[in-house]
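To start, the structure itself, in structure tokens.
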Amino acid sequence: MNTQAILVLDFGSQYSQLIARRIREIGVYTKVIPYYTPLKEIKNMNISGIILSGSPASVYSKEAPTLNMEIFNLKIPILGICYGMQIIVKLFGGLVSKDSKQEYGSSEIFLRDEKSLLFSELPNKFQIIMSHGDSIEKIPDNFKQLAFTKNCIASISNETQKIYGLQFHPEVTHSEFGDQIIKNFVFKICQAQINWSLEGNLETIVKKIKLKVGSKKVILGLSGGTDSLVCALLIKKAINENLICVFVNTGLLRKNEDKKILELKHQYDLNIKYIDASTKFLNRLKNISDPEEKRKIIGKEFVDVFEKITLEDQNIEYLAQGTIYSDVIESKSKDSSSSKIKSHHNVGGLPDKMSLKLLEPLNEFFKDEIIQIGINLGIKKESLYRHPFPGPGLAIRIIGEVTQEKINILQEADNILTEELFINDLYYQIRQAFVVLLPVKSVGVMGDQRTYEYTAVIRCVNTQDFMTAEWTELPYSFLKKVSSRIINEVRGINRVCYDISSKPPSTIEWE
């Protein structure tokens, strides 16, 4: 594919793919590649602009990712974001001060040069999101300061060479006018053309699946979630009956999940094979408390189940997964400069060696794009807007060791939360809601009897893309009702808490 693109050089930021998403939203094709990609390869690409991403690293670290200076001689507009700006300053002879003026969260920015194309059509002050430990102390020669906060230089430019820097993150939804800044860079500075659409990409994906798979068969673990269902219908569109959907009952599912999954067979004419492996999964998780170990065990068990199926049908060659962009980002290892948050069983929990080839047709799309694809595929609202459920299931919502008793307790508590959300017309107003069971017991009193039982935590968030999220401010009356029902109806819980943590710094799931 030689479509002209905006190129994002990834220095390991968790937001690198989010930058790409923002640009694709305005109709411009975007590619994300590692910062260490050889300059020769970059020269051979058809690109109209380059963005240097942020990074968890410090420019002063011995292992800090750096950049070939020759990239600035390509006469292509360049925008550095956060670490990207700091590396520009360092390479051009400016001064970056280590840990001098850290800023995290919301800050007010003031424009010094309102004539710059980067800040065209913007007010002279607005709120932005900062996330940096190092700061610019001295800008390089031939650069000028475009904007500042009370604590740091917020933006610089070399207008002649079309090199720009931002200390803040315009790609994050909570940065005011971030979309406009990105548009200004893409259209006014890079002169990029609109050349990307979701519909066009869908046609391309279907063709790629047909070409890659050929006459071979594909198996897909169907979880009932949006991602796996969209993935299934997309692959079915490409290879029809050669898709075999496998529903593995791990015993770690939501209440009555097996019935809901099997209903999909008739709704969407899917070939679904049901396998009850609940005893095996639970036995393998015995005495395991570490969340990473739980994820990897579950990932391996899934593959074992699928590989046994392939022994029955030698024409099965591919294992399909509904892996999406945010899964990939959060599972990046430190080897690629990105701080690892957690491994997803979709990408980080699979064994290195397996006989099946991997097929991940959705791994370049964000959650809201997946939903749009689902709409185009005719998926019903109750399936399409169902709250996400992790591949490892309740194993990562039970903190610590997983037991059958804890699974039963959590299934009932989580079901009560879901019921009340529907009763109060709140379910579709929240992007994700679930209950976490803590390995913490506390004293309570019920009917003049002393109790010593588990603590449950309600987690509800709103988000556009699952890269950042805000906790949902639910009515106290609703929380009171849910808490009362859980404590009175679920044996084993005598205390309910509400999680009011946003992402970042917290992740949505607890493990």
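A Cβ is built for glycine as well, from the same backbone N, Cα and C atoms used for every other residue.
In this structure the noted substitutions are not present, so the sites keep their original residues.
Swiss-Prot annotations:
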ACT_SITE  H169  active site
ACT_SITE  E171  active site
DOMAIN    5-195  domain 'Glutamine amidotransferase type-1'
DOMAIN    196-386  domain 'GMPS ATP-PPase'
VARIANT   T3 to A  In strain: CA-11.2A
VARIANT   N68 to D  In strain: CA-11.2A
VARIANT   I78 to V  In strain: CA-11.2A
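Long-range neighbours of T3 (variant position) (same chain, six or more residues apart, CB within less than 8 Å of its CB): Y29, N46, N195, W196. Its Cβ placed at the centre, N68 (variant position) has 14 other Cβ atoms within 10 Å. Set side by side, the recorded positions I78, H169, E171 differ in how many other CB atoms lie within 10 angstroms of their CB, and the most is found at E171. Of all the recorded positions listed here (I78, H169, E171), I78 has the Cα closest to the Cα of N68 (variant position).
According to DSSP, I78 (variant position) sits within a strand segment. Taken together, the residues in the domain 'GMPS ATP-PPase' (196-386) have a mean pLDDT of 85 on the 0 to 100 scale.
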